[in-house]
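Everything on this sheet refers to the single structure shown next.
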Amino acid sequence: MVAPVWYLVAAALLVGFILFLTRSRGRAASAGQEPLHNEELAGAGRVAQPGPLEPEEPRAGGRPRRRRDLGSRLQAQRRAQRVAWAEADENEEEAVILAQEEEGVEKPAETHLSGKIGAKKLRKLEEKQARKAQREAEEAEREERKRLESQREAEWKKEEERLRLEEEQKEEEERKAREEQAQREHEEYLKLKEAFVVEEEGVGETMTEEQSQSFLTEFINYIKQSKVVLLEDLASQVGLRTQDTINRIQDLLAEGTITGVIDDRGKFIYITPEELAAVANFIRQRGRVSIAELAQASNSLIAWGRESPAQAPA
């Protein structure tokens, strides 16, 4: 009977000892976590410091009372600390990326904080980088378009100026050519006017301008209608010396007023431009021709005396 009682007492003492050890270990673990918790709060920086834990209420017998809701408070503090760390990391990452944007860096920042930044925040930063790159590309395209337009406008103005200068130069050359032609015609007219002198009763009388022009016209018409004229007869008809008549005919030939040839027998043969072209065509077609062949062909190509000569000018 005594043995079972001792067994019960020993079992009760063993259970009490186990409970005592369990409580002692729990208090030691709580005391060891409190310094570590204080160090973590100090490293968080900008994290708001949680309120102090309630002091332990003394228990009877001098033993401290267990803190109320200690585990819940510790978990809340850890969550707040992690949130603060994440915000600090994101702010630091964004500051780095903004600094790189100002320096012209197009790629997203890859720092030691990239592993801690959230995927959503990283996506926003990448979209911001893409928008910035698109704006820069559009601005570069606008600048290039402005440059090309300015270059085309400058080339167009240069071409317009070149055409204007060419037109002015062409007009100036045409004006000079007209003036030179008019000057030559006037000089030739004066030469002819001085050459045609009517000798009457041994006294030379110079014609007026109107008379000289009329006499020249009649002189040319007489040659054209006669076709073949003897130079001595022509000189006597117009009242000039034979040499002066020859000189006047040569001047008219040089001017292109009349066309023809002066043969070695002292005759002038007037040939129209059409007849001259027909003779030239005959020579080109036949190749080499003799004088006899040319003379024979001329009888059919040139109208010899078909027009009755007009009355010689008085």
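Note: Cβ is positioned from N, Cα and C throughout, glycine not excepted.
Where a substitution is noted, the model still shows the residue that was there originally.
Under mutagenesis, Swiss-Prot gives Lys116 to Arg with this note: Weak or no effect on ufmylation.
Record note (Swiss-Prot) on the mutagenesis of Lys121 to Arg: Weak or no effect on ufmylation. Cβ neighbours within 10 Å of Lys121 (mutagenesis position), excluding its own Cβ and spanning all shown chains: 14.
Among the mutagenesis results in Swiss-Prot, Lys124 to Arg has the note: Weak or no effect on ufmylation. The residue drawn here is the original one. When Cβ atoms from all protein chains are considered, those within 10 Å of Lys124 (mutagenesis position) total 12, not counting its own.
One mutagenesis experiment named in Swiss-Prot is Lys146 to Arg, and its note says Impairs some post-translational modification without affecting interaction with UFL1; when associated with 116-R--R-128, R-176, R-193, 224-R--R-227 and R-267. Lys146 (mutagenesis position) has a Cβ environment of 10 other Cβ atoms inside 10 Å. Taken residue by residue with DSSP, Lys146 (mutagenesis position) is part of a helix.
Within its own chain, Lys176 (mutagenesis position) has no residue 6 or more apart in sequence whose C-beta sits under 8 angstroms from its own. For the mutagenesis of Lys176 to Arg, Swiss-Prot gives this note: Impairs some post-translational modification without affecting interaction with UFL1; when associated with 116-R--R-128, R-146, R-193, 224-R--R-227 and R-267. The structure shown keeps the original residue.
According to Swiss-Prot, the mutagenesis experiment Lys193 to Arg carries the annotation: Weak or no effect on ufmylation. Impairs some post-translational modification without affecting interaction with UFL1; when associated with 116-R--R-128, R-146, R-176, 224-R--R-227 and R-267.
According to Swiss-Prot, the domain 'PCI' annotation covers 229-273.
Record note (Swiss-Prot) on the mutagenesis of Arg265 to Ala: Decreased ribosome ufmylation. Counting only same-chain residues six or more apart in sequence, none has a Cβ lying under 8 angstroms from the Cβ of Arg265 (mutagenesis position).
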| field | Mean predicted confidence [pLDDT] for the domain 'PCI' (229-273) | value | 82
